[in-house]
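Annotated features, as they stand in Swiss-Prot:
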type	residues	note
BINDING	Gln11, Glu69, Ser138, Gly142, Thr143, Gly144, Asn204, Asn226	GTP binding site
BINDING	Glu69	Mg(2+) binding site
VARIANT	Glu198 to Lys	In benomyl-resistant strain
Amino acid sequence: MREIVHLQTGQCGNQIGAAFWQNISGEHGLDSNGVYNGTSELQLERMSVYFNEASGNKYVPRAVLVDLEPGTMDAVRAGPFGQLFRPDNFVFGQSGAGNNWAKGHYTEGAELVDQVLDVVRREAEGCDCLQGFQITHSLGGGTGAGMGTLLISKIREEFPDRMMATFSVVPSPKVSDTVVEPYNATLSVHQLVENSDETFCIDNEALYDICMRTLKLSNPSYGDLNHLVSAVMSGVTTCLRFPGQLNSDLRKLAVNMVPFPRLHFFMVGFAPLTSRGAHSFRAVSVPELTQQMFDPKNMMAASDFRNGRYLTCSAIFRGKVAMKDVEDQMRNVQNKNSSYFVEWIPNNVQTALCSIPPRGLKMSSTFVGNATAIQELFKRVGEQFTAMFRRKAFLHWYTGEGMDEMEFTEAESNMNDLVSEYQQYQDAGVDEEEEEYEEEAPLEEEV
């Protein structure tokens, strides 16, 4: 039944991944050892999308955990859901990539990649009808960015017709981990543009803002941030894991969301936002969800869609929701804010419904938007990249691993192209093409 194989690479990827598995295990009624003790048949119906059934009523995630150093893996293994994963699926090196993209992509990571692909192959063979892969990683580091993109391109070679979704944590302007983030991110985007089918952009700063502003947490931990990300990941995949009236899968999402193959970088949001351990003290309605979902403060990437326009967007509602309410609200949003949607894609808002809400909520909604404003994110990284690359700062770390300066130049221009493509479609109107032909016609007569 349409399985998904999940990979998590690097420290960030493994921590987000661990939060995700903890989240969906709970939704499917699995305890921390993967034993089912749920209450509803619906939890079992499509368990096989993410879990293999082992002996003794135990379910094992189809997850491959990858890192170039053992530290994070040990933390996951010692964590509350560490016993869930298949021990053979932990693949790790000893040396670490040291936040160096070249180490992850060309040297250290390349040595480990065949081992990882063996595990991926084994997981894929255990599938009935594999739908695709999802990978969680960050773009600012060495392993998640360098080795993550290497894995994506290798998997692409071997499974060219399967979907490839990535949950990518983009370096944020204020919360910076290392000085070479702009290099790593630009080199990664260069890969993602070519090899991923859908990339959900998440950014730590936006997550911090949500924690401080909406959830009123004075000092958010990474645990809180990962909790938010796992809510979105669970929402995006909810249609695959539970029956619903209007189901969508990774491929349907891509068909509806990606008007031009290179423009597959999405902004995500989730509503209602509740802080961990404190469930909302009031009922949530569809209009309220819709309003919160389209609120720029709710986006998990630091770019404001009001500076651009939506090409397409998709809303996934969960819980006991009337189809009509949802349709009305969505139409309402489009009519009131028509200037924020490009007019040359009619019906560019897609909705999906699933009857099972997340734990502890009556209803929830997940938002996925393909907005031209995402270019702000790439612009920001691009400016930082240029500032350093102009001086050739820190380049020796990369050339020392066998990279060429040419690769940096290519990655930079590819990212700049991406930005200008977004800009071009933001400015495009409905009848521009016709005008062009009218202007060209008289020229031929003069000749």
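Glycine residues also receive a Cβ, built from the backbone N, Cα and C atoms like all the rest.
Although substitutions are noted, the structure shown does not include any of them.
Here the features listed in Swiss-Prot are painted onto the structure.
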| residue | record | CB count, 10 Å |
| --- | --- | --- |
| Gln11 | GTP binding site | 24 |
| Glu69 | GTP binding site | 19 |
| Ser138 | GTP binding site | 30 |
| Gly142 | GTP binding site | 29 |
| Thr143 | GTP binding site | 35 |
| Gly144 | GTP binding site | 32 |
| Glu198 | variant position | 24 |
| Asn204 | GTP binding site | 25 |
| Asn226 | GTP binding site | 23 |
For Glu69 (GTP binding site): DSSP state (helix, strand, coil): coil
Rounded Cα-Cα span from Glu198 (variant position) to Glu69 (GTP binding site), Å: 28
Alpha-carbon spacing, Glu198 (variant position) to Ser138 (GTP binding site), which is rounded to whole Å: 15
Largest inter-residue Cα distance among Gln11, Glu69, Ser138, Gly142, Thr143, Gly144, Asn204, Asn226 [record-listed GTP binders, Å]: 23
Secondary structure at Asn204 (GTP binding site), reduced by DSSP to three states: helix
